[in-house]
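Annotated in Swiss-Prot:
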type: BINDING; residues: C131, H134, C153, H157; note: Zn(2+) binding site
type: DOMAIN; residues: 355-553; note: domain 'B30.2/SPRY'
type: MUTAGEN; residues: S116 to A; note: Loss of protection from cell death during oxidative stress; when associated with A-203
type: MUTAGEN; residues: S203 to A; note: Loss of protection from cell death during oxidative stress; when associated with A-116
Amino acid sequence: MAELDLMAPGPLPRATAQPPAPLSPDSGSPSPDSGSASPVEEEDVGSSEKLGRETEEQDSDSAEQGDPAGEGKEVLCDFCLDDTRRVKAVKSCLTCMVNYCEEHLQPHQVNIKLQSHLLTEPVKDHNWRYCPAHHSPLSAFCCPDQQCICQDCCQEHSGHTIVSLDAARRDKEAELQCTQLDLERKLKLNENAISRLQANQKSVLVSVSEVKAVAEMQFGELLAAVRKAQANVMLFLEEKEQAALSQANGIKAHLEYRSAEMEKSKQELERMAAISNTVQFLEEYCKFKNTEDITFPSVYVGLKDKLSGIRKVITESTVHLIQLLENYKKKLQEFSKEEEYDIRTQVSAVVQRKYWTSKPEPSTREQFLQYAYDITFDPDTAHKYLRLQEENRKVTNTTPWEHPYPDLPSRFLHWRQVLSQQSLYLHRYYFEVEIFGAGTYVGLTCKGIDRKGEERNSCISGNNFSWSLQWNGKEFTAWYSDMETPLKAGPFRRLGVYIDFPGGILSFYGVEYDTMTLVHKFACKFSEPVYAAFWLSKKENAIRIVDLGEEPEKPAPSLVGTAP
C-alpha cells in the first residue's frame, strides 16, 4: 500500500463493504458475473468454505489457548489447498480478508484491478481488522477519536484528521518509544531512590547509635552527678551530726563537772551551818558567797532549725531536678509531633509563634543587611583536601594536597565539603560569599548529613534536606533532592544568601555594585537548625565569606574567574 500520511475527509482508498468473489488461482482475476459457476469457481467456493471452516477451527484453538489474534504462530496461506503443503503467508488482503503466500499474492501485484486492495503483514484473525458496524475492512485511523475506521465510517468522522494505518502506526510507534524512554527514566529514578533508601538505612542505624551513645554518656554523667550530690549531702549531714553531738557531749561534761562542784559546795554549807563561832561563821560564809558561780550553760543545741533549712534545700533542689528530667520527655514529645519524617528520620522542632514575623521581604542590599550574620567555616568538618585561610573565612580545594586535619566524626571523608560553624535557626539571616571557579556549590543542609558516605545523598545536591546553587562556568543551576534546575541568570562573583527560617525561604542573589538580582528562590520546609554548606568539586575552586562592610565592586568583564 502506498504511504499516506494524511487523508482528507471523504472517500477512502478503494475498499468494498463485502469481500469480492474469491480469485481463481489459475486465472489471477476475479470470476466473471454469471448465473452459473464454472468448475473452477465451484472448486474455489468449495475451497473457500473449507478454508473458512479451517480458519474458524484455528481461531477457536487460538482463543482456547488465550491467543485470540494468533500472535506468535505461523500464518499460512489460505489458498494452498493441500494441508500438508500449505506455505507461509507473506501478506494479508484487508479487502479480500484472505492470507496469501508469495505465489498466490502475484495476482494482487500484476492485476491492476487488485492493486487497490489493502495489503498488510499476515494476520491470523481478520475479525479484529473488520469494522463491526459496517462489516468493512478497517483501512484508516481517526486521530481525534483515536480509533481505526473503515470507508463507511468516513461520514461519521467528517472534519476529523484521518491518516493511513501505516502512518498511524509510525506515529504510535514513535509515541511508544517516547513512553518506553520515559518509563525507563522513571524506573531508573525509582531504582536510584531504592538504592539511596537502602544506603540511608545504614545511615539511620549509625545516626541512632550515635544519639544512643550520647544519651548514655549524658545520663551516665547525670547519674554520677546525682550520686556525687547525694554523697556530698550525706557527708554534710554526718559532719553536722558529729558537730552537734560533740557540742552536746561538751555541755554534758561541763554540767557533770558543775554537779560535782555543787555537791562539794553543799557539803561546805552543811559544815558552815555547824560552826558555833559567830565571827568564824560570818567570815567563812561571806568568803564562800563571793566565790560562788551561779551561771548555768545553755543545754539547747539548735540543730533542728538548721536541719529544717537543709531539708528544704534538698527537697526544692530534688523537685527542680525532677522537673528538668521530665522536660526530656516533654521535649521529645514535641519533636515527635512532626507528621512527616525526613529520610534521615529527623524530628521536627515546633517553631514558637513569637518567632514568626510579618515583615515584608527585603529587596535592597541595605534592607538585607538588617539581617546580616557573620559566619565562618568549621575546620572540624572540612575535607582533608580543603585549605582554610583568613581566620576560617576562605576555603580552597588543593587536590591532591592533603592537610593534616585530625580524624573526626564530623569531618567529610569523600565529598570536598565544609559547613559553617554557626547554625541558622528560627530567625532571618543574610550573608555574602565570593565564588571562584566552575564547580562551586553554595547552600544549606542539616547537621545530620552523612559525613563518611560516598553516595549522592551525602553531598549537598543529592538529598531532600539540602538546598544548593551551583556555578558550572556558564550558568547557575539549582539542586534539590538530586534534581537540577538550570537557571537563566548572568554570572555573578558575589552571591547574597538570604534565609527566612520561619517563612521557609532560601534565596540567592547576585550582588553587584548597585543592584541585587534574584538568581533562585527555594521554598523549604525547615524543621531543625540548618548550616551553611559549601562544596568545592574541582581543583583550585575557592569560596570566600565576605565581610559585609565591603562594598560590592563594579561589574568586570569576567565576573566569575579563577581563585586569586
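Each residue, glycine too, has its Cβ placed from N, Cα and C.
Every residue here is the original one, so none of the noted swaps is modelled.
Set side by side, the binding-site residues H134, H157 differ in how many other CB atoms lie within 10 angstroms of their CB, and the most is found at H157. Between the CA atoms of H134 (Zn(2+) binding site) and S116 (mutagenesis position) there is a gap of 20 Å, rounded to the nearest whole number.
When Cα-Cα distances from S203 (mutagenesis position) are compared across the recorded positions S116, C131, C153, the shortest belongs to C131. Every protein chain shown contributes to the tally, and the Cβ of C153 (Zn(2+) binding site) ends up with 22 other Cβ atoms within 10 Å. The Zn(2+) site, placed at the center of the C-beta atoms of C131, H134, C153, H157, has further neighbours from the same chain whose C-beta lies within 8 angstroms: A133, S136, L138, I149, C150, Q151, D152, C154, E156.
Most other Cβ atoms within 10 A: among the mutagenesis positions S116, S203, that distinction falls to S203. Of all the Cβ atoms in the protein chains shown, 18 others lie within 10 Å of the Cβ of C131 (Zn(2+) binding site).
Classification of S203 (mutagenesis position) by DSSP places it within a helix. Separating the Cα atoms of S116 (mutagenesis position) and C153 (Zn(2+) binding site) is a whole-number distance of 19 Å. Mean pLDDT for the domain 'B30.2/SPRY' (355-553) in the predicted structure: 91.
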